[in-house]
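Engineer: Quick one: the structure is below, questions incoming.
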Amino acid sequence: MQILTLLFAVLLLMLRAEPGLSLARGLPQDCERRGGFCSHKSCPPGIGRIGLCSKEDFCCRSRWYS
């Protein structure tokens, strides 16, 4: 039973460290520096979210950006 508790704790630590699970909140200038743009409430179709510009604005960038 202790092994299950340990495995569960390790799993939670791994999920917290996963960079894709949370969006970085920043300034619009940070978004532009990353090659993105701010969009209110959602990103247009075919465009992915890469962060947050503010509470209601997402930082969006083309999936084909290199």
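Quick reminder: no glycine exception, Cβ is built from N, Cα and C everywhere.
Nothing has been swapped: the model has the original residues at all the noted spots.
Below, the features straight out of Swiss-Prot:
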- THR5 to Pro: In strain: Qingyuan Ma (VARIANT)
- ALA17 to Gly: In strain: Xinghua (VARIANT)
- LEU23 to Phe: In strain: Taihe silkies (VARIANT)
- LYS41 to Arg: In strain: Taihe silkies (VARIANT)
Engineer: Using all protein chains in view, find how many other C-beta atoms are within 10 Å of the C-beta of LYS41 (variant position).
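Structural biologist: The Cβ of LYS41 (variant position) has 7 Cβ neighbours within 10 Å.
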Engineer: Just to verify a number: CA distance, THR5 (variant position) to LYS41 (variant position), in angstrom, no decimals.
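Structural biologist: Checking the Cα atoms of THR5 (variant position) and LYS41 (variant position) gives a distance of 39 Å.
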Engineer: Across all chains shown, how many C-beta atoms besides its own are within 10 angstroms of the C-beta of THR5 (variant position)?
Structural biologist: 9
